[in-house]
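Peer 1: The structure's right below; bear with me while I get my questions together.
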Amino acid sequence: MIVKISWPKNNITSECFRRFGSFKRRSKSKKMSAFIEETKSLLPRIAFIACGCFSPPTPMHLRMFEIAKDHFEMQGTHRVVGGIISPTHDSYGKKGLASALDRCAMVKLATQSSNWIRLSDWEVHQNQWMRTQAVLQHHQNYINNHINSGGGGGDDGENTHLPGWLPRGLHDSRDPVHLKLLCGADLLESFAVPGLWAEADIEDIVANHGLVVITRAGSNPGKFIFDSDILTKYQSNITLITNWVPNEVSSTLIRRLLGRGQSVKYLLDDLVLEYIKRQRLFNFKSKYITDAVRPNHLLFNHAYTDNNKNANSYSIGDQLEQDMDESDTPSPQLQHTPTSRVFCCGEVPLRGSKVLRSGPGQAVQVITMQADEKEESQAKKQKISQVQL
């Protein structure tokens with residue numbers, strides 16, 4: 001029996017059939033695979049950017065990217081080429097806001113296992129707090145210029161002059177990449193709070209970029225869109241995606257548990273948790289730091305910057321508590337302590353901090369708060385002093 005497959009007549013499928021005129025000479029499986037891949041390559045390209053404190057970054061922050069990507073790929077309407085995390089500037093001033101340096105380091109560690117979600121530290125390197133609209137526009141402009149410039153014809157993955165957040169493979173096509181703001185329902189609801197957002201910024205974000213909103217099961221984000229004239233006007237640019245696997249672990253909860261000396265094991269990425277312990281962030285309380293020293297390739301580079309050699313140094317803060325940004329208005333600036341408290345590994349020297357270069361047998365100082373452990377502490381310091389600086 002011969003089964004005929006009727007493909008929907010549109011520009012994408014027509015272009016695929018034109019390119020694959022030799023379909024009949026291919027095996028059925030190869031023919032179908034080639035057709036599917038070609039169809040995907042012709043879909044409009046999009047990328048996501050999430051703005052916020054990320055103090056610290058939680059698994060749910062990263063899950064939002066995966067949930068959004070799954071949605072668009074299952075709908076078959078767009079091809080997701082990248083995800084960007086942009087921590088807010090230090091001058092945002094929320095309680096519990098670790099220094100930009102620490103937040104960037106934690107985001108970098110949290111995204112090590114992802115091949116498409118990356119850190120952008122552009123925002124934290126500005127002279128002041130930036131509006132979300134300005135952050136979106138900067139990254140969109142950079143992507144546009146990169147695509148239009150042709151990038152010198154080389155593989156952009158090998159170009160060390162490009163920022164690390166830039167999605168790979170942008171030159172596979174000259175088609176544009178549309179950058180969308182990825183957020184939770186709380187941010188959508190905050191649009192309705194008087195004085196938190198400039199109406200011009202809301203309109204620009206929704207009209208020219210678009211929103212991808214991850215909502216909780218049982219919530220009604222459509223009501224907030226209906227109650228807003230601006231959101232209703234551009235509701236075709238707002239994608240609502242329900243998260244059917246709820247995760248209520250927030251940055252606020254993590255900071256609260258750490259401040260109480262309670263365990264957050266399995267609530268955070270192990271590397272992020274170890275970094276928090278070693279840097280003693282968020283009023284971390286523990287008698288000992290007992291985690292085993294990790295191999296050199298997993299040791300933290302406290303001087304991480306996003307391919308920016310002129311990046312500023314950031315210190316570790318002592319502040320506690322408060323949720324992620326739910327508005328576009330900063331709080332009064334908080335002062336941070338100008339010195340680091342632990343030795344850290346890396347190739348970039350920092351002012352006011354001691355940096356150990358990578359090498360075989362490298363160790364990280366273990367901090368102890370017990371006075372009767374001086375002997376053990378001295379022995380560890382002696383081992384560290386043997387490492388060539």
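Cβ atoms here come from the backbone N, Cα and C positions, even for glycine.
In case it helps, Swiss-Prot gives these features for our protein:
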MUTAGEN   HIS61 to Ala  Abolishes adenylyltransferase activity. Has no effect on chaperone activity
MUTAGEN   TRP129 to Gly  Reduces adenylyltransferase activity; probably by disrupting substrate binding. Abolishes NMN adenylyltransferase activity; when associated with A-255. Has no effect on chaperone activity or on neuronal cell dendrite maintenance; when associated with A-255
MUTAGEN   ARG255 to Ala  Reduces NMN adenylyltransferase activity; probably by disrupting substrate binding. Abolishes NMN adenylyltransferase activity; when associated with G-129. Has no effect on chaperone activity or on neuronal cell dendrite maintenance; when associated with G-129
MUTAGEN   LYS380 to Arg  Switches localization from nuclear to cytoplasmic
Peer 1: Using a 10 Å cut-off on Cβ-Cβ distances across all protein chains shown, tell me which of the mutagenesis positions (HIS61, ARG255) has the largest neighbour count.
Peer 2: ARG255
Peer 1: Return one of helix, strand or coil for HIS61 (mutagenesis position), based on DSSP.
Peer 2: helix
Peer 1: Whole-number Å only: compute the distance from the Cα of ARG255 (mutagenesis position) to the Cα of HIS61 (mutagenesis position).
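Peer 2: Here the two Cα atoms lie 15 Å apart.
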Peer 1: Cα-Cα, whole number of Å: TRP129 (mutagenesis position) versus HIS61 (mutagenesis position)?
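Peer 2: Computed Cα spacing between TRP129 (mutagenesis position) and HIS61 (mutagenesis position) is 21 Å.
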Peer 1: Under a three-state reduction of DSSP output, how is ARG255 (mutagenesis position) classified: helix, strand, or coil?
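Peer 2: Once the DSSP labels are grouped into three classes, ARG255 (mutagenesis position) ends up as helix.
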Peer 1: Looking only at DSSP and grouping its letters into three states, which state does TRP129 (mutagenesis position) belong to?
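Peer 2: Coil, per DSSP.
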